[in-house]
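Since the structure comes first, as structure tokens, the remarks are kept for the end.
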Amino acid sequence: MAPVGAALWRSLRAHQVYGANTDVGKTIVSTFLCNAVNRLKNQGKSAFLKPVSTGPLDEADDRHLQRHAPNTLTKCLYQFDEPVSPHIAAKTFAIPRDDEILSSVHRTLSDWANDGVGFALVETAGGVHSPGPNGNSQADLYRPLRLPIILVADSRLGGISSSISAYESLLLRGYDVHSVLLFKDDYYQNHEYLGNYFRGKSIPLVPVPAPPRRPQEQDPDSRARDLEALDKYYSSVTKSTDVVSLLDELVLKNKQRVEYLDEMASRAQKTIWYPFTQHHGMAAKDITPIDSAYDDFFQTYVTADRSAQQGRLQATFDGSASWWTQGLGHGNPGLALSAAYAAGRYGHVMFPGNIHEPALALAESLLKTVDNPRLQKVFYTDNGSTGMEVALKMGLRAACDRYGWDASKEQINILGLKGSYHGDTIGVMDCSEPSTYNQRVEWYRGRGHWFDFPLVKMSQGVWQVEVPATLQASLGGNQQFSSLDAVFDVESRVRSDAGQRYRKYILETIERLVTQEGKKFGALIMEPIILGAGGMLFCDPLFQRCLADVVRGNPQLFNRGRLTEPQPQTDLSWSGLPVIFDEVFTGLYRLGRKSSASFLGVNPDIAVNAKLLTGGLVPLCTTLASNEIFNAFTSPEKRDALLHGHSYTAHAVGCQVALDSLRTMNNMDEDGSWNDFKNDWKQPHAGDTARVWSVWSHKLLHNLSHAESVDGVFAIGSVLSISLKDAEGAGYTSTAAKGLQTRLAAGGPQFNVHSRVLGNVLYLMSSVTSKQETLRTIEGILREALL
């Protein structure tokens, strides 16, 4: 089922009515608000929607509106007879899925907008966290719609606490509470206390007289008197100046919300300097306002001309995973609670010389998760680039200490791969070869040697390892494989002819660089498997394995001029050069495994994790290192310490969110949450599941690999990469993928796809919680665009 956009129209003011508890008067409030709208000629027609109702039909809330607000359109989507919570009442019926409920609500509101309705209320059942039919909290069930809230507070004893708790639960989930109403009670005076509380939040609170009490007798005369009393009550409250003023306020807020979204792009163009963006020729129309985000989707503002009756927000699949950060979905309430808990417990506290529980627990959990016996220490930084700066400092210090080099007198280089990218801070920029990213950076120097390498792709339905033409004399020709699992059978391939060729080429190259050119190298730095920003370059895992093996197995290459080679102290000591893995992008389940190093059978001496570390919520980075690397900075001298840090180092909010994110992802791995995806990639006569798999279907890859415009495709974990043919050459400056990006952005009537391109490569990336149904829908759009 296609996702729904959040609910926003120019002409229709739609609000959701939540209660601080059950039996606080939600339907009473809905009735007099609709009656007041009907009475005021400038408010348009009113409508009332009850998505889920429980209890006898003659007591249903929509029936109450039909009786006491006869000029209001009413509708109930799902009625269950038993007067209990919806998740219990629905058990004896065919339970509608949450997405079906959302679609029905959105479709009903859209129909009403087209019919000229000006005011609509969507009333929930029970309290804020009362379960829906599938057992999920209503606050989460309806969150994709993000309707502005009218909160009915509780005027009874204990109502102050329940009302504030209800408000905070809504706020935590990203709802906007536009107004609060409750019944006056001169004894408990909750309206006085809550009025002051919500005034401090700039939220109007309207106290109204309590409705007449229901008669205890249920004879016809008593019921008739009750109905008459209610009619008089509604007639009185409807005319209240406070109620009329509230309706005017709701009109204004809807108008202001639409106007703000209207202006956001043009205002941003005037004030925002965007990263990785050439602003020359950039217009306001090129900027997409995002009103909110939930799960895999942005809610983007439609800037194209639309009538007042058409919805203004559209669901947009976050195809770049918001620069590769998304793991557990946007607006994740669990992570929001984690952040709020840590913010409430700590705020931010100084880290050096101190320790707090989230930082310690995360460090221990991360070391256990990556399961690399070399790694024993965790250094915290703010983002991937700074984490790699720290890794570089660690590696170079260890190498210089072992080999007796003075980096102030001679240049110490790194070994890496062409197309690598490790961040935008100046040190790690020098760890990449000259490119579009750095050629206009004034302090860039480029200190290293970067190996070209064979690429993995599927073309014409066949997995291939494609060797650059300039290397075929040394590495041999292209190879074909029966499956992606076969490509990753590194332990077998390392003994093959290709493995021997790779090692010989790497060894001879390093010998030439050191002996003939006199270069010194202090670290081997690699992005395991996929070089992301360089163009989603899928490196042959065998080549990376051989590179690490040659560096570690030939320490004599790097100690030229030293009489004796300091031998590693243990089997876990680094040898040759410290091996640094930049897993900022590829680590922590992005490629379907806890660590992308496991694909290579290589345990790095230093590893950096960032993007998925916090599930996609806040910045945080860890640089993991061995004790031997750590000891290179240990001495009586302060100057020998790792003098690097940030004001918000190991901030408690990020550490707590990361701890809970890591726990969630580990649980998903253990409980088989991805088994359906794995089974899709299982080969005939293979084991239970594929060793290498993707959330993107194998059939999609096979289909796209035959497309006329496609040079090659691959998918692994949550990453899908499509390389398009370009007669003028591939690379970051290519525009070949722009056309496909434009077609995806156009999407369909219900949703579209946001994506990023890297030259001739368009990639899509899901979260680790993406549903198979959602991704197969996206795949359908891709097929339409390319086949």
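Placement of Cβ uses the backbone N, Cα and C atoms for every residue, glycine included.
Per Swiss-Prot, the features are as follows:
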- D23, V24, G25, K26, T27, I28, E123, T124, A125, G126, K184, D185: ATP binding site (BINDING)
- T27, D61, E123: Mg(2+) binding site (BINDING)
- T54: substrate binding site (BINDING)
- W323, W324, Y421, K611, G645, R756: (8S)-8-amino-7-oxononanoate binding site (BINDING)
- G645 to R: In biA2; leads the requirement of either biotin or dethiobiotin for growth (MUTAGEN)
Entries of T54, D61, Y421 which, being binding-site residues, have CA atoms within 10 angstroms of E123 (ATP binding site): D61
Cα-Cα distance linking T54 (substrate binding site) and K611 ((8S)-8-amino-7-oxononanoate binding site), given in Å to the nearest integer: 44
G645 (mutagenesis position) and W323 ((8S)-8-amino-7-oxononanoate binding site), distance between Cα atoms, whole Å: 24
Any further residue of that chain within 8 Å (Cβ to the Cβ centroid of T27, D61, E123) of the recorded Mg(2+) site: V17, K26, S30, T31, F48, K50, S53, D62, H64, L65
Neighbour-count leader, CB within 10 A, binding-site residues: D23, D61, E123: E123
Minimum Cα separation from T27 (ATP binding site), reported as the residue among binding-site residues T54, D61, Y421, R756 that achieves it: D61
Sparsest Cβ surroundings (other CB atoms within 10 Å) among the recorded positions G25, G645: G645
Whole-number Å value of the largest CA-CA distance among D23, V24, G25, K26, T27, I28, E123, T124, A125, G126, K184, D185, listed as ATP-binding: 24
Neighbour count (Cβ, 10 Å) for A125 (ATP binding site): 23
Least Cβ-crowded entry, counting other Cβ within 10 Å, from the binding-site residues listed as K184, K611, R756: K184
